[in-house]
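Reading through the structure tokens given below for one structure.
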Amino acid sequence: MLQNIRIVLVETSHTGNMGSVARAMKTMGLTNLWLVNPLVKPDSQAIALAAGASDVIGNAHIVDTLDEALAGCSLVVGTSARSRTLPWPMLDPRECGLKSVAEAANTPVALVFGRERVGLTNEELQKCHYHVAIAANPEYSSLNLAMAVQVIAYEVRMAWLATQENGEQVEHEETPYPLVDDLERFYGHLEQTLLATGFIRENHPGQVMNKLRRLFTRARPESQELNILRGILASIEQQNKGNKAE
């Protein structure tokens, strides 16, 4: 189950942080590390700071885009320390651990951490189902990347241990939720349809698509429900083409 939980680092700029993150992960039983467009490649410093977790570094998936790292996941949680102009469903670290373990029984889960200095962009955060914030000391809330990973990884492990200690058998059944890939295709289809009907203007969608993303993220439609929505969009497109042909 824990292998289904991906720790995703976006544009990490210091190899030492990669090593420290690998160490934080392995102490909690996590080994699935993804590096998105790292500004530097793992090197001897990363191996040194991994302190026995060099296998996590050696087996890390290095990809060019966040979409590649999220492919195949049904749940994505992004870390965010800043308040956003567009509110998003929030979790605390404990809730994040519980939800991640519950969903990782069936499909991959991604826990996404941003750049050392500026974190994740708004666009990247909008690809997440939830945001998680660590309730650090407001007078000094500066956690480095490995510290943040350690906090979240600890809560994941505690949630996983609870299922083991209670003797709970996790049912491995097909998740009813769509994968991130399916959701992104839906958002693309939705934007295309809204453009075709004139509801939004090309190059000037305003906040409409952002707010619609938030709406569907909050509602979190199941796979069958998403298929219904895609069918509605296809019907609107067909009707719109018919009107133009007349």
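Using the three backbone atoms N, Cα and C, a Cβ is placed for every residue, glycine included.
Ile134 (S-adenosyl-L-methionine binding site) falls outside any helix or strand according to DSSP and counts as coil. Swiss-Prot lists Thr79, Ser80, Ala81, Gly114, Ile134, Ser141, Ser142, Leu143 with the feature S-adenosyl-L-methionine binding site, giving a curator's inference as the kind of evidence.
Per Swiss-Prot, mutagenesis Arg84 to Ala is noted as: Loss of tRNA binding affinity. Loss of activity.
The DSSP secondary structure for Phe199 (mutagenesis position) is coil. Within 10 Å of the C-beta of Phe199 (mutagenesis position) there are 11 other C-beta atoms, taking all protein chains into account. Looking at Swiss-Prot, you'll find the mutagenesis Phe199 to Ala noted as follows: Strong decrease in activity.
Spatially close to Arg213 (mutagenesis position) yet at least six residues away along the chain are Gln126, Tyr187, judged by Cβ distances under 8 angstroms. Secondary structure at Arg213 (mutagenesis position), taken from DSSP and collapsed to helix, strand or coil, is helix. Where Swiss-Prot documents Arg213 to Ala as a mutagenesis experiment, the accompanying text is: Strong decrease in tRNA binding affinity. Loss of activity.
Quoted from Swiss-Prot, the note on the mutagenesis of Leu229 to Ala is: Loss of activity. The DSSP secondary structure for Leu229 (mutagenesis position) is helix. There are 14 other CB atoms within 10 A of the CB of Leu229 (mutagenesis position), with all protein chains counted.
For the recorded S-adenosyl-L-methionine site, residues Thr79, Ser80, Ala81, Gly114, Ile134, Ser141, Ser142, Leu143 set the reference point as the centre of their Cβ atoms, and the other residues of that chain within 8 Å of it by Cβ are Gly119, Ala133, Ala136, Ala148. Sequence-distant neighbours of Gly114 (S-adenosyl-L-methionine binding site) (same chain, 6+ residues apart, CB-CB distance under 8 A): Val10, Glu11, Gly78, Thr79, Ser80, Leu120, Thr121, Glu124. Looking only at the binding-site residues Ala81, Ile134, Ser141, Ser142, the one with its C-alpha closest to Phe199 (mutagenesis position) is Ala81. Taking every pair among Thr79, Ser80, Ala81, Gly114, Ile134, Ser141, Ser142, Leu143, the residues listed as contacting S-adenosyl-L-methionine, the largest Cα to Cα separation comes to 16 Å. Here the Cβ of Thr79 (S-adenosyl-L-methionine binding site) has 24 other Cβ atoms within 10 Å, regardless of which shown protein chain they belong to.
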